Amino acid sequence: MAASVEDEFEDAPDVEPLEPTLKNIIEQKSLKWIFVGGKGGVGKTTCSCSLAVQLAAVRESVLIISTDPAHNISDAFDQKFSKVPTKVKGYDNLFAMEIDPSLGVAELPDEFFEEDNMLSMGKKMMQEAMSAFPGIDEAMSYAEVMRLVKGMNFSVVVFDTAPTGHTLRLLNFPTIVERGLGRLMQIKNQISPFISQMCNMLGLGDMNADQLASKLEETLPVIRSVSEQFKDPEQTTFICVCIAEFLSLYETERLIQELAKCRIDTHNIIVNQLVFPDNERPCKMCEARHKIQSKYLDQMEDLYEDFHIVKLPLLPHEVRGADKVNTFSKQLLEPYSPPKK
């Protein structure tokens, strides 16, 4: 006699929840690109800097890039960073840089462009050409950053991303650039006189649309390579950071669905700023907050049972400076336990 559905469920083994840490990320040596993102104000920067610190302990060289115009990694490490990789104080193999992709190619340092006469004007001409295609200027700035980063051969790159909308544009930049360059190729003959005129006005000599197209096409192999790597779970993953509130949970679910559409791997969620009750010093506000957070935590554990869900506490102090980031980072590897009273 066939077993009933109820019997099958009774016989099925309980599914053990995945370890609530980021050890799986630290131990996956094949990872090249790690994105950390989520809604604004949830502690993405603290988490991404902490992850970079832990990676620096086991990887040869680590770069953390902020693509958030707020540039909070300078605040987190209490050290000023710029558009080029700079060594984090106290570390030999951890570097940081900050870019503002919304400024497009104008944001890139001159070091990104070659020195010879034809290409030294690349920055000015790319700004002029890209302005005709909405979105591609930002995408090209990502592309140039990727070209630089790949040339430096960092073991792993951590992205401290801007809030969700910017992040999705970052992940889609290869498609945007290829589409934009395709349109540029189609109209290059029409804009050739404009390009020549601009070069003469800038005192850069003769340059035609074919030369500009050639300059831009040099970036395409890097873009295609990065695009393939982004879609390879062995090389790329995305860590979602949120807090245990409705809007943050909603944004996280939307982000995970968009990542799936982009074929970007994600299997880790950090739930930050959790309040734990203090029996010795009861606080009605804290208890109410804990109750609300517990409700959303339960929902997350049901919804994301195939994710590593890391729980981090709300702290009574700021995490600022390399030492505090280092201390905080240890909680990514060991499940947090509230102090026993």
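Cβ from N, Cα, C; glycine included.
Substituted residues are absent from this model; it holds the original ones throughout.
Just so it is clear, the model here is predicted, and its values are computed rather than measured.
Straight from Swiss-Prot, the features:
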- Lys39, Gly40, Gly43, Lys44, Thr45, Thr46, Glu245, Asn272, Pro313, Leu315: ATP binding site (BINDING)
- Asp68 to Asn: No effect on interaction with GET4. Reduces tail-anchored protein delivery (MUTAGEN)
- Asp68: active site (ACT_SITE)
- Glu114 to Pro: No effect on interaction with GET4. No effect on tail-anchored protein delivery (MUTAGEN)
- Cys283, Cys286: Zn(2+) binding site (BINDING)
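A map of Swiss-Prot features onto the structure.
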{"residue": "Lys39", "record": "ATP binding site", "Cβ within 10 Å": "21"}
{"residue": "Gly43", "record": "ATP binding site", "Cβ within 10 Å": "22"}
{"residue": "Thr45", "record": "ATP binding site", "Cβ within 10 Å": "25"}
{"residue": "Asp68", "record": "mutagenesis position", "Cβ within 10 Å": "24"}
{"residue": "Glu245", "record": "ATP binding site", "Cβ within 10 Å": "16"}
{"residue": "Cys283", "record": "Zn(2+) binding site", "Cβ within 10 Å": "12"}
{"residue": "Cys286", "record": "Zn(2+) binding site", "Cβ within 10 Å": "15"}
{"residue": "Pro313", "record": "ATP binding site", "Cβ within 10 Å": "16"}
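Note on proximity: of the recorded positions Asp68, Cys283, Cys286, the one nearest Lys39 (ATP binding site) is Asp68, by Cα distance. The secondary structure of Pro313 (ATP binding site), as reduced to three states from DSSP, is extended strand. For the binding site of ATP, formed by Lys39, Gly40, Gly43, Lys44, Thr45, Thr46, Glu245, Asn272, Pro313, Leu315 according to the record, the largest Cα to Cα distance is 19 Å, rounded to a whole number. If you compare Cα positions, Gly43 (ATP binding site) sits closest to Asp68 out of the recorded positions Asp68, Cys283, Cys286. Here the C-alpha separation of Pro313 (ATP binding site) and Cys283 (Zn(2+) binding site) works out to 16 Å. Glu245 (ATP binding site) has Cys286 as its nearest neighbour among the recorded positions Asp68, Cys283, Cys286, going by CA to CA distance.
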